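Participant: As annotated in Swiss-Prot:
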type	residues	note
ACT_SITE	Asp207	active site, nucleophile
ACT_SITE	Glu244	active site, proton donor
BINDING	Asn117, Gln168, Asp177, His211	Ca(2+) binding site
BINDING	Arg205, Asn307, Arg342	chloride binding site
VARIANT	Ala57 to Gly	In strain: LBV2
VARIANT	Ser70 to Ala	In strain: LBV2, SA3 and SA4
VARIANT	Ser148 to Thr	In strain: LO4, LBV2, SA3 and SA4
VARIANT	Pro189 to Leu	In strain: LO4, LBV2, SA3 and SA4
VARIANT	Glu198 to Asp	In strain: LBV2, SA3 and SA4
VARIANT	Ala360 to Glu	In strain: LO4, LBV2, SA3 and SA4
VARIANT	Ile365 to Val	In strain: LBV2, SA3 and SA4
VARIANT	Thr401 to Ala	In strain: SA3
VARIANT	Thr401 to Met	In strain: LO4
Amino acid sequence: MFKLALTLTLCLAGSLSLAQHNPHWWGNRNTIVHLFEWKWSDIAQECENFLGPRGFAGVQVSPVNENIISAGRPWWERYQPISYKLTTRSGNEEEFGDMVRRCNDVGVRIYVDVLLNHMSGDFDGVAVGTAGTEAEPGKKSFPGVPYSAQDFHPTCEITDWNDRFQVQQCELVGLKDLDQSSDWVRSKPIEFLDHLIELGVAGFRVDAAKHMASEDLEYIYSSLSNLNIDHGFPHNARPFIFQEVIDHGHETVSRDEYKDLGAVTEFRFSEEIGNAFRGNNALKWLQSWGTGWGFLPSGQALTFVDNHDNQRDAGAVLNYKSPKQYKMATAFHLAYPYGISRVMSSFAFDDHDTPPPQDAQERIISPEFDEDGACVNGWICEHRWRQIYAMVGFKNAVRDTEITGWWDNGDNQISFCRGNKGFLAINNNLYDLSQDLNTCLPQGTYCDVISGSLIDGSCTGKSVTVNEHGYGYIHIGSDDFDGVLALHVDAKV
């Protein structure tokens, strides 16, 4: 009887973790966008006016719970919580709930960035949060939850990243480290996450997951409610979980400890794709991209070119400030069938602490758009760049097809097909790509969705004529604005 009970328990745990890898996308949609620091009302409008019509699958939103108010309002104050009240500079609970429903109604799922590891770091005296709650972080006193000193690990600093105890029980950059082995501490985030599920979210990005023991997270995840069927989710659907675990391949706390609980952020993807498109690694080697590079299995990997943290760091990671390479890398990311894809939507920054666009009263301002739909008032909105949203459409069009017809010039010019539905070519050399290449597409003329759009049967950019054998003449000049060309069956002239 004991063996039977144990078997049933293990099967249930396995099925729950497997379910937590499902992002619950509509139809053939399969790209998430991180609308970093956007207001809830603006996200609702963006779902209805742009993301839904353009085929985006979901939005990762900034933390929703009350945070400390820091001088100058740097972006990272959102990662210093003092309660679980749903009031931030992005809006209140009513506005959040309205946004979730409106986005779900147009097939765009919402994933919340959640902070389970810690509360706010030290603050001189009494801190007041975005909902008006008072706390004394220096005393580990957070009455808005409530948490007190006994709910936290003893104060210590992480000085050795190869020491598991320090990584998981000391304070990450001074943030007060919660003791998730405590039943009381576990109960509060479970209540918080369940409330968000009730409001209709599809899942969670778990910040600083590697700083929490995997067994504690497993308990929290398995205790959560199923998704809300009133928002279009099937019965018994589990929240999609993706966890921030920075693992460069030599970490004491490994991504492998978390991959069965949900997806894991594959930071090596970001670093290596940046290396390649910065010219530090030949593109020809990308033929084996994915697990061939030591990355996680595709269904367990949350993939990205950059995120809100590493786009601010020096190094190989690409960001909007290198637009040609960034667009090429993003095109490859969305065209190659590996991982659960997320694209970044940033605001302009000059230094690490730059706040989101705000007015004189330090209120976040809404994005404004020019006649082409691009953002103009401090918001970068990479997701509105044609070269990126067009690749979201490409990814939708070629879903469930494999890589075929790989070609390269032995260096930094590559092309490949996605079944007989799509074709991508990239030129990262300092000379032109001019070649008859196998596109694998049915005979006809196709619009290059990178350089233009198919409007009323006409292409506003380059077009490629494919012959009866699937071949077409591909030209990407070394000085072309984008360095990439993309064709697919939904853009046939």
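Heads up, the Cβ atoms here are built off N, Cα and C, so glycines get one too.
No noted substitution is present; original residues retained.
Context for these features, please: burial, neighbours, distances.
Facilitator: Counting Cβ atoms from all protein chains shown, Asp207 (active site, nucleophile) has 21 others lying within 10 Å of its own Cβ. DSSP classifies Asp207 (active site, nucleophile) as coil under the three-state reduction.
Secondary structure at Glu244 (active site, proton donor), as computed by DSSP, is coil. Its Cβ taken as reference, Glu244 (active site, proton donor) is surrounded by 20 other Cβ atoms within 10 Å in the chains shown.
According to DSSP, Gln168 (Ca(2+) binding site) sits within a helical segment. A simple way to gauge crowding: the CB of Gln168 (Ca(2+) binding site) has 21 other CB atoms within 10 angstroms, across all the protein chains here.
Proximity of Arg342 (chloride binding site) to non-local residues of its own chain (separation of 6 or more, Cβ distance below 8 Å) is seen for Thr31, Ile32, Val33, His34, Gln60, Leu302, Thr303, Phe304, Asn307, given in sequence order. In the three-state DSSP assignment, the secondary structure recorded for Arg342 (chloride binding site) is strand.
Under a cutoff of 8 A between CB atoms, and with a sequence separation of 6+ in the same chain, the neighbours of Ala57 (variant position) are Pro23, Trp25, Trp26, Arg29, Asn30, Thr31, Ile32, Gly107, Val108, Arg109. Secondary structure at Ala57 (variant position), as computed by DSSP, is coil.
DSSP assigns Ser70 (variant position) to coil in the three-state reduction, outside any helix or strand.
Counting every protein chain shown, 13 other Cβ atoms lie within 10 Å of the Cβ of Ser148 (variant position).
Annotation for Pro189 (variant position): same-chain Cβ neighbours under 8 Å, separated by at least 6 residues, are Tyr84, Val114, Leu116, Ile220.
The Cβ neighbour count for Glu198 (variant position), using a 10 Å radius over every protein chain in view, is 14.
Annotation for Ala360 (variant position): no spatial neighbours, criterion Cβ-Cβ under 8 Å with sequence separation of six or more.
Ile365 (variant position) counts 14 other C-beta atoms within 10 Å of its own C-beta, drawing on all protein chains shown.
Cβ neighbour count for Thr401 (variant position) (all protein chains, 10 Å cutoff from its Cβ): 15.
DSSP assigns Thr401 (variant position) to coil in the three-state reduction, placing it in neither a helix nor a strand.
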Participant: For Glu244 (active site, proton donor), which of the listed recorded positions (Asn117, Gln168, Asp207) have their CA atom within 10 A of its CA?
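Facilitator: Those near Glu244 (active site, proton donor) - Cα within 10 Å - are Asp207, in sequence order.
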Participant: Could you measure the widest C-alpha to C-alpha distance across Arg205, Asn307, Arg342, the residues recorded as binding chloride, and give it to a whole number of angstrom?
Facilitator: 12
Participant: List, in sequence order, those recorded positions among Ser70, Arg205, Asp207, Ile365, Thr401 whose Cα sits within 10 Å of the Cα of Asn117 (Ca(2+) binding site).
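Facilitator: So the list is Asp207.
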Participant: For Thr401 (variant position) and Arg205 (chloride binding site), determine the Cα separation and express it in whole Å.
Facilitator: 27
Participant: Determine which residues of the same chain, besides Asn117, Gln168, Asp177, His211, have their CB within 8 A of the center of the CB atoms at the recorded Ca(2+) site, and list them by sequence.
Facilitator: His118, His153, Val167, Gln169, Cys170, Glu171, Leu172, Leu178, Ala208, Met212
Participant: Take the Cβ of Arg205 (chloride binding site) and count every other Cβ within 10 Å, whichever protein chain it belongs to.
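Facilitator: So the number of other Cβ atoms within 10 Å of Arg205 (chloride binding site) is 25.
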Participant: In sequence order, which residues at least six apart in the same chain have a CB under 8 Å from the CB of His211 (Ca(2+) binding site)?
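Facilitator: Those within reach of His211 (Ca(2+) binding site), by Cβ under 8 Å and sequence separation of 6 or more, are Asn117, His118, Val167, Gln168, Leu172, Asp177.
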